[in-house]
Every structure is written in structure tokens, then in C-alpha cells.
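Notes follow the structure.
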Amino acid sequence: MSHSVKIYDTCIGCTQCVRACPLDVLEMVPWDGCKAAQIASSPRTEDCVGCKRCETACPTDFLSIRVYLGAETTRSMGLAY
């Protein structure tokens, strides 16, 4: 099952999440919106197993990256009973 990985604008380009991911789901891409001139991107979300190591590694208090597991995605969309 793939999971939704969202990168938010609080990314500081530190690469901690990329290094923490055991499946190389994340990568850094050029971006002019931060001092590091790069931001995390998730081009391979279908490979995400939902371990949330990227969230744990993120120094911006879990605000840069969110991994939504299948049940969480359903709840957040108001589809759960």
C-alpha cells in the first residue's frame, strides 16, 4: 500500500528526511524558496511503507513532512464511519 507524503513550505533543505528514508522515497530538488536552495520532494510515494522515519528526522517539529497512512487519509477526507 502506498502512502501520501506531503512536503510543506517549512522545509529548510537540511536533507535529514532524505537520509532517514530506508527506501529512498525522498530526494532533494532545487528550490529558491529557502536559504539552502533545495527542498525535499517525494517522487516515489508508491514505495513509501509509512515508517515515518522522515517525520522523526525532520528538525522543524514534523511540519515539513507528513506521511498519511491509508486509514489517516480516509479519516482526514471524512470517509471513515
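Cβ from N, Cα, C; glycine included.
Mapped onto three states, the DSSP output places Cys11 ([4Fe-4S] cluster 1 binding site) in coil. Annotation source Swiss-Prot lists [4Fe-4S] cluster 1 binding site at Cys11, Cys14, Cys17, Cys58.
Annotated [4Fe-4S] cluster 2 binding site per Swiss-Prot: Cys21, Cys48, Cys51, Cys54, in sequence order.
Under the heading domain '4Fe-4S ferredoxin-type 1', Swiss-Prot lists 2-31.
As annotated by Swiss-Prot, domain '4Fe-4S ferredoxin-type 2' applies to 39-68.
Here Swiss-Prot notes a mutagenesis experiment, Cys14 to Asp or Ser, with the remark: Considerably decreases amount of functional PSI, grows mixotrophically only under very low light.
Every protein chain shown contributes to the tally, and the Cβ of Cys14 (mutagenesis position) ends up with 18 other Cβ atoms within 10 Å. Here the residue is the original one, but Swiss-Prot notes a mutagenesis experiment at this spot, Cys14 to Asp: No detectable PsaC, D or E; when associated with D-51.
Quoted from Swiss-Prot, the note attached to the mutagenesis of Cys14 to Ala states: No detectable PsaC, D or E.
Under the heading of mutagenesis, Swiss-Prot lists Cys51 to Asp and annotates it as follows: No detectable PsaC, D or E; when associated with D-14. Secondary structure at Cys51 (mutagenesis position), as computed by DSSP, is coil.
Experimental mutagenesis at this site is recorded by Swiss-Prot as Cys51 to Ala, annotated: No detectable PsaC, D or E.
In Swiss-Prot, the entry for mutagenesis Cys51 to Asp or Ser states: Considerably decreases amount of functional PSI, grows mixotrophically only under very low light. The structure shown retains the original residue. Cβ neighbours of Cys51 (mutagenesis position) (same chain, under 8 Å, six or more residues apart in sequence): Pro22, Val67.
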For Cys11 ([4Fe-4S] cluster 1 binding site), the one of Cys21, Cys48, Cys54 that lies nearest, given that the binding-site residues are compared by Cα: Cys54
Cα-proximity to Cys58 ([4Fe-4S] cluster 1 binding site), 10 Å cut-off, over recorded positions Cys14, Cys21, Cys48: Cys14
